[in-house]
Amino acid sequence: MTEETITIDSISNGILNNLLTTLIQDIVARETTQQQLLKTRYPDLRSYYFDPNGSLDINGLQKQQESSQYIHCENCGRDVSANRLAAHLQRCLSRGARR
């Protein structure tokens with residue numbers, strides 16, 4: 001009979017493996033329960049679309065360029081490009097405070 005020498009390293013590896021296994025099992029159980037609940041509540045639920053090229057959004061539709069979207073500023077009444085909205089609002093709202 002050969003006995004395995006018990007070292008601190010082997011004990012710590014065993015504890016780590018037990019902790020990781022327990023954590024993984026807990027996460028899998030929670031996610032499985034959540035998926036079953038979602039399928040029960042929303043039977044027609046579709047999962048998000050994944051496009052490896054990055055040209056489609058999560059619904060499988062063509063992405064719109066941010067510069068093609070315009071937002072109406074209620075403060076000054078101008079249409080501002082979506083990618084410039086934050087800078088516009090900062091300028092637009094600070095002008096109103098000076099008056």
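Cβ atoms are placed via backbone N, Cα and C, with glycine included.
According to Swiss-Prot, the experimentally introduced change ILE15 to Ala is described as follows: Moerately decreases the affinity of SGF11 for SUS1. Taken residue by residue with DSSP, ILE15 (mutagenesis position) is part of a helix. The Cβ of ILE15 (mutagenesis position) has 10 neighbouring Cβ atoms from other residues within 10 Å, across all protein chains displayed.
Cβ neighbour count for ASP57 (mutagenesis position): 13 (other Cβ atoms within 10 Å of its Cβ, all protein chains included). Looking at Swiss-Prot, you'll find the mutagenesis ASP57 to Ala noted as follows: Reduces deubiquitination activity of the SAGA DUB module; when associated with A-60.
Its Cβ taken as reference, GLY60 (mutagenesis position) is surrounded by 11 other Cβ atoms within 10 Å in the chains shown. Swiss-Prot documents GLY60 to Ala as a published mutagenesis change and attaches the note Reduces deubiquitination activity of the SAGA DUB module; when associated with A-57.
Within 10 Å of the C-beta atom of CYS92 (Zn(2+) binding site) sit 16 other C-beta atoms, taking all shown protein chains into account. According to DSSP, CYS92 (Zn(2+) binding site) sits within a helical segment. Under the heading Zn(2+) binding site, Swiss-Prot lists CYS73, CYS76, HIS88, CYS92, citing experimental evidence as support.
Here the Cβ of ARG84 (mutagenesis position) has 14 other Cβ atoms within 10 Å, regardless of which shown protein chain they belong to. Among the mutagenesis results in Swiss-Prot, ARG84 to Ala has the note: No effect. The residue drawn here is the original one.
Among the mutagenesis entries in Swiss-Prot is LEU85 to Asp, noted as: Strongly reduces deubiquitination activity of the SAGA DUB module. Counting every protein chain shown, the number of other Cβ atoms lying within 10 Å of the Cβ of LEU85 (mutagenesis position) is 16.
For the mutagenesis result ALA86 to Asp, the note given in Swiss-Prot is Moderately impairs deubiquitination activity of the SAGA DUB module. In this chain, no residue six or more apart from ALA86 (mutagenesis position) has a CB-CB distance below 8 Å.
Take the CB of LEU89 (mutagenesis position) and look out to 10 A: across all protein chains shown you find 15 other CB atoms. In Swiss-Prot, a mutagenesis experiment is listed as LEU89 to Asp, annotated with the note Strongly reduces deubiquitination activity of the SAGA DUB module.
Under its mutagenesis entries, Swiss-Prot includes ARG91 to Ala with the note: No effect. If you take the C-beta of ARG91 (mutagenesis position) and look for same-chain residues 6 or more apart in sequence within under 8 angstroms, you find none.
Spatially, by CA atoms, the mutagenesis positions ILE15, ARG84, LEU89 include one closest to CYS76 (Zn(2+) binding site), and that is LEU89. Over all protein chains present, the Cβ of HIS88 (Zn(2+) binding site) has 16 other Cβ atoms lying within 10 Å. LEU85 (mutagenesis position) sits 22 Å from ASP57 (mutagenesis position), taking the CA atoms of both as reference points.
The Cα of GLY60 (mutagenesis position) lies closest to that of ARG84, out of the recorded positions ILE15, CYS73, ARG84, HIS88, CYS92.
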